[in-house]
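Novice: Annotation source Swiss-Prot lists active site, nucleophile at D11. For D13, the entry in Swiss-Prot reads active site, proton donor. Residues annotated as Mg(2+) binding site in Swiss-Prot: D11, D13, D123. Per Swiss-Prot, substrate binding site is recorded for W20, R70, and the stated evidence type is a curator's inference. Quoted from Swiss-Prot, the note attached to the mutagenesis of D11 to N or E states: Abolishes enzymatic activity. The note that Swiss-Prot attaches to the published mutagenesis D13 to N is: 92% loss of enzymatic activity. What Swiss-Prot notes for the published mutagenesis of S69 to A is this: Abolishes enzymatic activity. K100 to R appears in Swiss-Prot as a mutagenesis experiment; the accompanying note says: Abolishes enzymatic activity. Quoted from Swiss-Prot, the note on mutagenesis experiment H103 to K or A is: 50% decrease in enzymatic activity. Annotation of the mutagenesis experiment N127 to D in Swiss-Prot: 50% decrease in enzymatic activity.
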Amino acid sequence: MTRLPKLAVFDLDYTLWPFWVDTHVDPPFHKSSDGTVRDRRGQNIQLYPEVPEVLGRLQSLGVPVAAASRTSEIQGANQLLELFDLGKYFIQREIYPGSKVTHFERLHHKTGVPFSQMVFFDDENRNIIDVGRLGVTCIHIRDGMSLQTLTQGLETFAKAQAGL
């Protein structure tokens, strides 16, 4: 059987949704009567299309999920996770400005999962480099999170575990 990570960690901006929550949209957010999520100005807010399936797949595989975001819009990011009904997937959330290394040190401390047993999905190369130095398997996202990217990430993790 393919080895699975003990923790899958996701950035939020340009990984789960196609914007920066602290600059491109205007919190607070709400869910309209038609079920769409909107910002204060009424702008429609959406996830990348396959994000709910990605998180559901990890849940079905028994892989816990965490968030690691450097946004300064902490309340808005958490609000969006709840409005999109994604909060149920996340066992930990590290959402605050600063180095992603700090986010991962706290995730390690809170979960007990070794860095080598984590996989991390992020759109910013600097975060990939910094977190990769900890021994985390890092996957650089280019066009938002998708099932294909998840599959590639899990394969990369399994190969790293096998020493390939």
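Heads up, the Cβ atoms here are built off N, Cα and C, so glycines get one too.
Nope, none of those substitutions made it into this model, it's the original residues.
Mind running through what each feature is packed against?
Specialist: Residues near D11 (mutagenesis position) in space but far in sequence (CB under 8 A, at least 6 apart, same chain), listed by position: A67, A68, S69, F120, F121, D122, D123, E124, N127, I141. DSSP gives D11 (mutagenesis position) a coil state; it is part of no helix or strand.
Non-local contacts of D13 (mutagenesis position) by the CB criterion (under 8 A, 6+ apart in sequence, same chain) comprise F19, W20, V21, D22, S69, T71, D123.
Take the CB of D123 (Mg(2+) binding site) and look out to 10 A: across all protein chains shown you find 18 other CB atoms.
Cβ-based neighbour count (10 Å, all protein chains) for R70 (substrate binding site) stands at 20. In the three-state DSSP classification, R70 (substrate binding site) falls within coil.
Within 10 Å of the C-beta atom of K100 (mutagenesis position) sit 26 other C-beta atoms, taking all shown protein chains into account. According to DSSP, K100 (mutagenesis position) is assigned to a helical segment.
A C-beta separation below 8 Å, combined with a sequence spacing of at least six in one chain, links H103 (mutagenesis position) to A68, S69, R70, E94, Y96.
Residue environment of N127 (mutagenesis position) contains 23 other Cβ atoms, counted within 10 Å of its Cβ in all protein chains. Secondary structure at N127 (mutagenesis position), as computed by DSSP, is helix.
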Novice: Excluding D11, D13, D123, which residues of the same chain place their Cβ within 8 Å of the centroid of the Cβ atoms of the recorded Mg(2+) site?
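Specialist: These residues sit around the Mg(2+) site: L12, Y14, T15, L16, S69, D122, E124, N127, I141.
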Novice: For W20 (substrate binding site), what is the secondary structure state per DSSP, taken as helix, strand or coil?
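Specialist: Assignment for W20 (substrate binding site) reads coil.
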